[in-house]
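To keep things clear, I will list the structure first and then write my remarks on it.
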Amino acid sequence: MNSSTKIALVITLLDAMGIGLIMPVLPTLLREFIASEDIANHFGVLLALYALMQVIFAPWLGKMSDRFGRRPVLLLSLIGASLDYLLLAFSSALWMLYLGRLLSGITGATGAVAASVIADTTSASQRVKWFGWLGASFGLGLIAGPIIGGFAGEISPHSPFFIAALLNIVTFLVVMFWFRETKNTRDNTDTEVGVETQSNSVYITLFKTMPILLIIYFSAQLIGQIPATVWVLFTENRFGWNSMMVGFSLAGLGLLHSVFQAFVAGRIATKWGEKTAVLLGFIADSSAFAFLAFISEGWLVFPVLILLAGGGIALPALQGVMSIQTKSHQQGALQGLLVSLTNATGVIGPLLFAVIYNHSLPIWDGWIWIIGLAFYCIIILLSMTFMLTPQAQGSKQETSA
């Protein structure tokens, strides 16, 4: 682990803060250009537009970081984000908001490249720990960002966008002057490697190498959209919670989630292996879903938050397993693909689970959790079956970082 690893964590923290900063004020900014009854539709489209661009372009940018190095792609992404936020800050028409989100989604590769830096600079046995820290950094940024954005929004709905632009400019300077390249692009002079980094064959290779792991990853991310989609609706309906109680619960979940990813995921993976960490995370999440389906008292939600947060150890461990099985010249492509899959669930999940919750609500508001639990049972069985094979035992395959 070197200074570039730590800088990758800082980049992720600041990137998440920038995303979180604008969320509280984006509806207010929209109100300057459109009628109130149209705000929800445009807000949803703007969020979906960013996610859709990430689905399309994150794999390509990840592959470019394999070909040209992590540093130039990071700098490109940070420039794109800075321009996006400045465009939003100075926006005087609706099309400027759409253009800004479009550009940010296209150039937003910081998450994939930061994960690639972790893969480049850490040993196989320590990778889950650092992927956990990466997830925790993003989570803390998403907690701090909306708080800062909420206060800054009291001054002007444009203020948080200036702050977000400043954060990205600062991060750009950090990468420019202190970040050392972690990808040896001289590896790409090998004919086979060079062809792969310049074509889409790398994705075919990844899908052939670990199809079940990618399916498990996508499915787990998709199920994770259930609480993200229905939490406010469910807690208001069953427990009569107001916005303050919902806010407390979400803040508590975010904080606990970061703690588990930072301090628990790596310890479990080191002591008992990545497979155990993945399974324990899925079991914790599925147990939380089972409790949420049946509890009738609001205070019982808070102990369940510990189980939900405990589920946060699964994906860093799974990401570690996949990274260990991936060659060094494919790490950027893998991390870009994972970002793409994650954002795809962010587009599909809210649409799918909002419809399911709405249609099942007249019968019973717990059905959404039972459906999620059923999917988790399938994922757990897949994980136990596939990850018992020797090649999935990442901790036993020490590869050079």
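Our numbering is plain: 1 for the first residue shown, then up by one each step along the chain.
From the backbone N, Cα and C atoms, a Cβ is placed for every residue, glycine too.
Just the original residues are modelled here, none of the noted substitutions.
DSSP gives Ser65 (mutagenesis position) a helix state. Listed in sequence order, Pro72, Val73, Leu74, Ala109, Ala112, Val113, Ser116, Lys183, Gly332, Gly336 are the same-chain residues six or more apart from Ser65 (mutagenesis position) with CB atoms under 8 A from its CB. Mutagenesis annotation in Swiss-Prot: Ser65 to Ala, described as No change in activity; the structure shown retains the original residue.
For Ser65 to Cys, Swiss-Prot lists a mutagenesis experiment annotated as follows: Almost no change in activity.
In Swiss-Prot, a mutagenesis experiment is listed as Asp66 to Glu, annotated with the note Moderate resistance to tetracycline. The Cβ neighbour count for Asp66 (mutagenesis position), using a 10 Å radius and every protein chain shown, is 29.
Here the residue is the original one, but Swiss-Prot notes a mutagenesis experiment at this spot, Asp66 to Asn: Unable to extrude tetracycline.
According to DSSP, His257 (mutagenesis position) is assigned to a helical segment. Its own atom aside, the Cβ of His257 (mutagenesis position) has 23 Cβ atoms within 10 angstroms in the protein chains shown. In Swiss-Prot, a published mutagenesis experiment is listed as His257 to Asp, annotated No H(+) translocation.
A mutagenesis experiment is reported in Swiss-Prot for this position, His257 to Glu, and the note states: No H(+) translocation.
Taking only the Cα positions, the spacing between His257 (mutagenesis position) and Asp66 (mutagenesis position) is 30 angstrom.
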